[in-house]
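Under the heading active site, nucleophile, Swiss-Prot lists Cys440, Cys443, citing similarity to another entry as support. Residues or ranges marked as FAD binding site by Swiss-Prot: 77-80, 98-99, 106-110, Asn119, Val152, Cys206, Asp350, 357-359. Under the heading domain 'Thioredoxin', Swiss-Prot lists 377-515, citing sequence analysis as support. Record note (Swiss-Prot) on the mutagenesis of Cys203 to Ser: Loss of thioredoxin reductase activity. Mutagenesis annotation in Swiss-Prot: Cys206 to Ser, described as Loss of thioredoxin reductase activity; the structure shown retains the original residue. In Swiss-Prot, a published mutagenesis experiment is listed as Ala227 to Gly, annotated Reduces activity 30-fold; when associated with E-245 and F-246. Per Swiss-Prot, mutagenesis Val245 to Glu is noted as: Reduces activity 30-fold; when associated with G-227 and F-246. Where Swiss-Prot documents Arg246 to Phe as a mutagenesis experiment, the accompanying text is: Reduces activity 30-fold; when associated with G-227 and E-245. Under its mutagenesis annotations, Swiss-Prot gives Cys440 to Ser the following note: Loss of thioredoxin activity. For the published mutagenesis Cys443 to Ser, Swiss-Prot gives the following note: Loss of thioredoxin activity.
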Amino acid sequence: MAVTRLAVAAALSAAPPSSRRRRAFFHHSCRPLPSSAAAAAKALRASAAPAVDEEAPASPPPSDLGKGVENLVIIGSGPAGYTAAIYAARANLKPVVFEGYQVGGVPGGQLMTTTEVENFPGFPDGVTGPDLMDKMRKQAERWGAELHQEDVEFVNVKSRPFVIRSSDREVKCHSVIIATGAAAKRLRLPREDEFWSRGISACAICDGASPLFKGQVLAVVGGGDTATEEAIYLTKYARHVHLLVRKDQLRASKAMQDRVLNNPNITVHFNTEAVDVVSNPKGQMSGIQLKRTDTGEESVLEVKGLFYGIGHTPNSQLLQGQIDLDDAGYILVEEGTAKTSVDGVFAAGDVQDHEWRQAVTAAGSGCVAALSVERYLVANDLLVEFHQPVREEKEKEITDRDVEMGFDISHTKHRGQYALRKVYHESPRLVCVLYTSPTCGPCRTLKPILSKVIDEYNEHVHFVEIDIEEDPEIAEAAGIMGTPCVQFFKNKEMLRTVSGVKMKKEYREFIESNK
């Protein structure tokens, strides 16, 4: 969506300062909540990554973990990857974890897009997916796991030691755990790309809070737990939600079915599929073209947004041709184990589980994989123990720079609409605005990534975080339809909008060329 200089300027000039006190954005205490079971995905999407026997791209600087061969590299995070990291770190393996992110989908994996997890043991009142992942990540880090929020681009498990190459480093290792999860499927409607992030989304929790969806009629496609959960979540913001189900019944759990069917703000359309998107003369999404699967009858349903909840595809492309996969792309493991067809390579989580796909089963498989790695290393006389002190997290002092009286433009990082108005009108620097929402897991992933890049250009950039629920008028004027979203301004001109989570080098290159 094109955002005019006039609209943003008007919003920044007219919006009254918020009277409520807001906590300051403190980048150093933000813990990344990375890529879940969907890590390493840019590479993963790239079956385009070079094959092992092809010429590999130039190697990045070697890992600073040491010049030797590491015990274990874990590719991916989520409940499988983080659990594996916890067990491996406690066993003194000092695992190297590439958390990565999911290109074209939702960083942090499926739990990062889940509102309430009500069936994970130990949380009688439930827990949000991002909060659960945050706790797991901190636990892995506390016991000595080496975490890198980087995208894996190349894997060679055909020769030893194995080689894992990310966007920033190369690591050699004796064993690998693949916990890359699965990516959200798309319908591939004729106009899907045109309206992706402009009305179509695969993440209700990321994009549902957008001011452009509030009070509107929305639709969700799918009949399982993911789709029903998205429909329920969207009723917090939408006037009404339509759930489109291809078959004549829901596949979701009985509890989720009851909640959907008894919700007056949700209408379920059985035997119905989406055929395409309909737009108005302004080029905005105005509806969905539907088709009955039983009669073939077609109709148009007026909605302002369409959300997908139609399942996932395993992120195993990096391993194609190197380990055994089934016809759907899931990694094949020996029954009851995490062992793949390659000795020393193990798989955990949704990348090898096409049946259960639960957070607790993913965590269990991560545990099995880590214990299997330890046995493998011992049996082959490869284990080198690293005894590290347990890392205790220190409380960070939180200061509020962004209330009107305390604002200081000499600082680089700020939060809230008052700060944005000040830097927008007064700063000669490039202005980077990050739009977030409270329940957005990918926002937690992006904050530390972007923060590190901003630190590199401290004298050339001003950074402001905007919570779209606290400052909806700013988000609406900027045309924000989902979070996370980054906009760059200079001299009151908007230069670029970047939706979702990207690699550090993409933000770095843009800032470098526009500072």
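Glycine too: its Cβ is placed from the backbone N, Cα and C atoms.
Residues as originally present; substitutions not included.
Closest by Cα distance to Cys440 (mutagenesis position), from the binding-site residues Ser77, Ala80, Arg357, is Ser77.
Following the DSSP three-state reduction, the secondary structure of Cys203 (mutagenesis position) is coil. DSSP assigns Ala227 (mutagenesis position) to a helical segment in the three-state reduction. The Cα atom of Cys203 (mutagenesis position) lies nearest to that of Ser77, taking the binding-site residues Ser77, Ala80, Val152 as the candidates. When the recorded positions Ser77, Val152, Arg357, Cys443 are compared by Cα distance to Arg246 (mutagenesis position), the shortest distance belongs to Arg357. Separating the Cα atoms of Ala80 (FAD binding site) and Cys443 (mutagenesis position) is a whole-number distance of 21 Å. Comparing the recorded positions Arg246, Arg357 on other C-beta atoms within 10 angstroms of each C-beta gives the minimum for Arg246.
Between the alpha carbons (Cα) of Ala227 (mutagenesis position) and Arg357 (FAD binding site) lies a span of roughly 15 Å. Checked against Ser77 (FAD binding site) by C-alpha proximity, the mutagenesis positions Cys206, Val245, Cys443 yield Cys443 as the nearest. Within the same chain, residues at least six positions away from Val245 (mutagenesis position) with a Cβ under 8 Å of its Cβ are Gly222, Gly223, Ala227, Val268, His269, Phe270, Asn271, Thr272. Neighbour counts were taken at the CB atom with a 10 A radius for the mutagenesis positions Cys206, Ala227; the maximum falls on Cys206. Counting only same-chain residues at least 6 apart in sequence, those with a Cβ under 8 Å from the Cβ of Cys443 (mutagenesis position) are Cys206, Leu434, Thr436, Ser437, Thr483, Pro484.
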